[in-house]
Amino acid sequence: MASLGDLVRAWHLGAQAVDRGDWARALHLFSGVPAPPARLCFNAGCVHLLAGDPEAALRAFDQAVTKDTCMAVGFFQRGVANFQLARFQEALSDFWLALEQLRGHAAIDYTQLGLRFKLQAWEVLHNVASAQCQLGLWTEAASSLREAMSKWPEGSLNGLDSALDQVQRRGSLPPRQVPRGEVFRPHRWHLKHLEPVDFLGKAKVVASAIPDDQGWGVRPQQPQGPGANHDARSLIMDSPRAGTHQGPLDAETEVGADRCTSTAYQEQRPQVEQVGKQAPLSPGLPAMGGPGPGPCEDPAGAGGAGAGGSEPLVTVTVQCAFTVALRARRGADLSSLRALLGQALPHQAQLGQLSYLAPGEDGHWVPIPEEESLQRAWQDAAACPRGLQLQCRGAGGRPVLYQVVAQHSYSAQGPEDLGFRQGDTVDVLCEVDQAWLEGHCDGRIGIFPKCFVVPAGPRMSGAPGRLPRSQQGDQP
């Protein structure tokens, strides 16, 4: 399968070849992509029609509607190809299928998907009448044109009036089609990212192979002897992939009343900048490899989260770049939890959006935009044996602007798209333009049309921008 960069590059060059009228070059680019998406198959079909090869166009449109069974404009153009091949019964069937995919709407605007064309219901009915004329169904053709006139914009009936007059005189009607030279084009947002990007950067040493190294935070695995302390305070497993982020979990730290254990997995590991001297300890987080607090010692949390020896401490598990189990007072406020989390993960604590795991077997993550949501989370956690579980999410360090709910299902047309089902909640990471958003859903990141979603509720604090009011109730 071609990479996203190769796909977008071939797509863009093919569209430029269409603009120049170089049909052979355009077909080579559109058809040369392995397993092309539906929009590229549609482009190839349109170019075959322009080149005067309706048979090849029919095969290309067959692939397009097979890959995307809801592509109304694909059935529309396939009907045109069948019409040019004098297969009028097949053309009539395709035009009816195109009208069915309009789902009662007056038009479908394909501009936001890259095609500068709006498929109108009256145009489809006009082509239905054209095929019926070729089949000798004059009464049905006149009825189809009258229905098309009812869907035509007010005050602009002259074109269909002349067509109806021609049908009543039993004259043929040429079919309408997508304007010459119009094809699906890649979004300009993708064209800006065709150049390679170094996501990993330079490697950093996070674990020393020297046993006597005094660097803090990460140490090589220590030998275990018969007299070694079985309550070892540190265990680090070296990994050649240290310093890169490959998964949602890479280390877990548990701070209890009588022990402190830290484990770094081979998948992922936080980076350590300081080497050569001991760093001052943050309150509430014991040094890795050092002695933990005794049975009567309570780690002090920032902002009062761990203060107050008279109140019992509970474990709060937080998932960020890695999982951290912190000790905090039950019912601690939002600022106290963020301050306590900031001692271990300053960057995520500032940019990430906190969510809590709802109770139940099919529990989902519920955002915590304000203090009231956190207190509700504490109430739910009181009846849950696993305690309060939080998630500090920001999709690779990127903050979540706000959340939207899918009003309609959206099928990804290519690897750059984010598909989802009706009712799914999507985290919005970027407002690409007036018609497109970039979002995160079920561990995947991609772009999707704004008209498929509606706001999920109040915006998260500090999130810029607004979902346009005109898009909130649209349907595709």
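Every residue gets a Cβ built from N, Cα and C, even glycine.
Original residues only.
The domain 'PB1' annotation in Swiss-Prot covers 315-395.
As annotated by Swiss-Prot, domain 'SH3' applies to 399-458, with the evidence given as sequence analysis.
When secondary structure is read from DSSP and collapsed to three states, Pro34 (mutagenesis position) falls in the coil class. Among the mutagenesis experiments that Swiss-Prot reports, Pro34 to Ala is described with the note: Partial loss of function.
Under its mutagenesis entries, Swiss-Prot includes Arg103 to Glu with the note: Loss of function and loss of interaction with RAC1. Loss of localization to membranes. The number of other CB atoms found within 10 A of the CB of Arg103 (mutagenesis position), across every protein chain shown, is 11.
What Swiss-Prot notes for the published mutagenesis of Trp436 to Arg is this: Loss of interaction with NOXO1 and NCF1. Loss of localization to membranes. Partial loss of function. For Trp436 (mutagenesis position), the same-chain residues lying six or more positions away in sequence with a CB closer than 8 A to its CB are Gln112, His187, Trp189, Ile447, Phe448, Pro449, Lys450.
The annotation that Swiss-Prot gives for the mutagenesis experiment Ser461 to Glu reads: Constitutively interacts with YWHAZ; when associated with E-172.
Reported as a whole number, the C-alpha separation between Pro34 (mutagenesis position) and Arg103 (mutagenesis position) equals 32 Å. The helix, strand and coil residue counts that DSSP assigns across the domain 'SH3' (399-458) are 3 helix, 30 strand, 27 coil. For the domain 'SH3' (399-458), the model gives a mean pLDDT of 85.
Packing around Pro34 (mutagenesis position) is summarised by its Cβ count: 8 other Cβ atoms lie within 10 angstroms of its Cβ, all protein chains included.
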